[in-house]
Amino acid sequence: MEPLFPAPFWEVIYGSHLQGNLSLLSPNHSLLPPHLLLNASHGAFLPLGLKVTIVGLYLAVCVGGLLGNCLVMYVILRHTKMKTATNIYIFNLALADTLVLLTLPFQGTDILLGFWPFGNALCKTVIAIDYYNMFTSTFTLTAMSVDRYVAICHPIRALDVRTSSKAQAVNVAIWALASVVGVPVAIMGSAQVEDEEIECLVEIPTPQDYWGPVFAICIFLFSFIVPVLVISVCYSLMIRRLRGVRLLSGSREKDRNLRRITRLVLVVVAVFVGCWTPVQVFVLAQGLGVQPSSETAVAILRFCTALGYVNSCLNPILYAFLDENFKACFRKFCCASALRRDVQVSDRVRSIAKDVALACKTSETVPRPA
């Protein structure tokens, strides 16, 4: 089998030949990752400055996203009051984002060097994580939207359905469902020599003219279109319900909480869709054989890919601004960390002062020579 699709998204949306200019490729050609894209008119590699810019963006997203998502998971695990059904889903989203952020240094190195230097095992791992993240993120956001729908439109039933234990079970089911794609692409993925360069690719079964487009369309439908449609239906029903009723729960305080959490989930979903729509469309187009025809198009596609990963570091920021409980826990964590540093500095100063005082006292008691 000849490799058709480069597996992770930073590779899926591009294709090129080392010994020619960019062109339209039929789906049965070998597609190479973005760092091997050639200048359409000069047959040269894209500028080093562009590579460095994208790699720098990847590293910034990696560091900021890891700090934010790890803090989100810590807060949910640390505080009992944070273990609500919605926050259990948020934990799952943060976990998926953390895993994919850990792959960005490898992806950045791949782009900068122009080849995959990390071997076959890590190639399979990065491929699997990339696809797991795509499916677990969309499935988790769908579950959060359905959870919000039940809370708003069926408040009595929600008392039995919306529990943290059931949310945990849904999270397990989400990862199991994502394995339907994650495991096969990991098996098909491998580090191969393509045009004298080592590339991390996924081998699509033959006939590739058939399975290539099928693969691309299925990924587009089940990882994006279907979840977004379900989410849209849920929020349409919720908006109609919210407009038709002044009080949802009989309590103004509970009602404010319901609306606040619903707004948070809606914003998280909207940001996700905004960040991932461009790259999803380009993935579908590439799977159908359409390739970028200029260096500018290549640059745009690369930044669209980076935008998808930027989404992974935005969620903790949204929680901090839109959810009072997360904001309070984040503030408590930061204040506690600052207090611990102050205490450590104070203890160190006192220790030094004691040592100096003891040294001075010792020098005073030592008899001077006659």
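Each residue, glycine too, has its Cβ placed from N, Cα and C.
If you look for the noted substitutions, you won't find them, since the model keeps the original residues.
Per Swiss-Prot, these features apply:
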- Asp130 to Ala: Abolishes G protein-mediated inhibition of adenylate cyclase. Abolishes antagonist-mediated inhibition of G protein-mediated signaling (MUTAGEN)
- Tyr131 to Ala: Impairs G protein-mediated inhibition of adenylate cyclase (MUTAGEN)
- Gln280 to Ala: Impairs G protein-mediated inhibition of adenylate cyclase (MUTAGEN)
- Tyr309 to Ala: Mildly impairs G protein-mediated inhibition of adenylate cyclase. Abolishes antagonist-mediated inhibition of G protein-mediated signaling (MUTAGEN)
- Ser346 to Ala: No effect on ligand-mediated internalization; when associated with A-337 and A-351 (MUTAGEN)
- Ser351 to Ala: No effect on ligand-mediated internalization; when associated with A-337 and A-346 (MUTAGEN)
- Ser363 to Ala: Impairs ligand-mediated internalization (MUTAGEN)
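With a 10 A radius on its CB, Asp130 (mutagenesis position) counts 24 other CB atoms from all the protein chains. Tyr131 (mutagenesis position) counts 26 other C-beta atoms within 10 Å of its own C-beta, drawing on all protein chains shown.
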